[in-house]
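Copied straight from Swiss-Prot:
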BINDING   His35, Glu83, His92, Cys95, Cys98, Glu103  Zn(2+) binding site
BINDING   His89, Asp91, Glu110, His127  Fe cation binding site
VARIANT   Asn5 to Ser  In strain: CCUG 37603
Amino acid sequence: MEKFNNIAQLKDSGLKVTGPRLKILDLFETHAEEHLSAEDVYRILLEEGVEIGVATIYRVLTQFEQAGILQRHHFETGKAVYELDKGDHHDHIVCVKCGEVTEFHNPEIEALQDKIAEENGYRIVDHALYMYGVCSDCQAKGKR
């Protein structure tokens, strides 16, 4: 995404445009297929020569989550990871050996969740599905 669009996105979210916010948003745009922790963000920005405090990163990530720019997840590692909220629903399969995260969408699972909710008198407003297993690479390496 272009910097102009990032500025507009921050303003549309009611956030003041600041250097740290732009850097962090740009980082998530360039790593759009990854799930990044606050520590990952800090490490990547340091490698790029950007001086920013860890507390600032945590604060910006929280603000972005509240503004609907990022989604937060808690996978097997126990630490929060973030990804851009692209507006599309998807679920996750996480490798318990190497931490690889695979996103997927399955209409059959979605329909079954709706059916279960309806049978129990609920209407789903949100959900998160995390499946844990061993990826094919780790299986091949014998990390069962």
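Each residue, glycine too, has its Cβ placed from N, Cα and C.
None of the substitutions listed is reflected here, since the structure keeps the original residues.
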Let me know the most crowded of the binding-site residues, choosing from His35, His89, His92, His127 and counting other Cβ atoms within 10 Å.
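Within the set of binding-site residues, the most crowded position is His35.
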Taking Cα atoms as reference points, rank the recorded positions Asn5, His89, Asp91, Glu110, His127 by distance from Glu103 (Zn(2+) binding site) and give the first.
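Given the candidates Asn5, His89, Asp91, Glu110, His127, the nearest one is Asp91.
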Tell me, how many other CB atoms lie within 10 A of the CB of Cys95 (Zn(2+) binding site), whichever protein chain they belong to?
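If we count other Cβ atoms within 10 Å of Cys95 (Zn(2+) binding site), we arrive at 20.
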Glu83, Glu103, Glu110: which of these binding-site residues has the highest Cβ count within 10 Å of its own Cβ?
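For the binding-site residues Glu83, Glu103, Glu110, the Cβ with the most other Cβ atoms within 10 Å is Glu83.
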Closest of the binding-site residues to Asn5 (variant position), Cα to Cα, picking from His35, Glu83, Asp91, His92, Cys98?
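Going through His35, Glu83, Asp91, His92, Cys98 one by one, the Cα closest to that of Asn5 (variant position) is Glu83.
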Around the Fe cation site recorded as His89, Asp91, Glu110, His127, what other same-chain residues have a C-beta within 8 angstroms of the site's C-beta center?
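Same chain, not in His89, Asp91, Glu110, His127, Cβ within 8 Å: His90, His105, Ile109, Gln113, Ala128, Leu129.
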Taking Cα atoms as reference points, which of the binding-site residues His35, Glu83, His92, Cys98 is nearest to Glu110 (Fe cation binding site)?
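Out of the listed candidates, the nearest Cα belongs to His92.
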Note down the number of other Cβ atoms within 10 Å of the Cβ of Cys98 (Zn(2+) binding site), including every protein chain shown.
12
Which chain-mates of Asp91 (Fe cation binding site) that are at least 6 residues away have a CB under 8 A from its CB, listed by sequence?
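Same-chain residues close to Asp91 (Fe cation binding site) (Cβ under 8 Å, separated by 6 or more) are Glu103, Phe104, His105, Asn106, Ile109, Ala128, Leu129, Tyr130, Met131.
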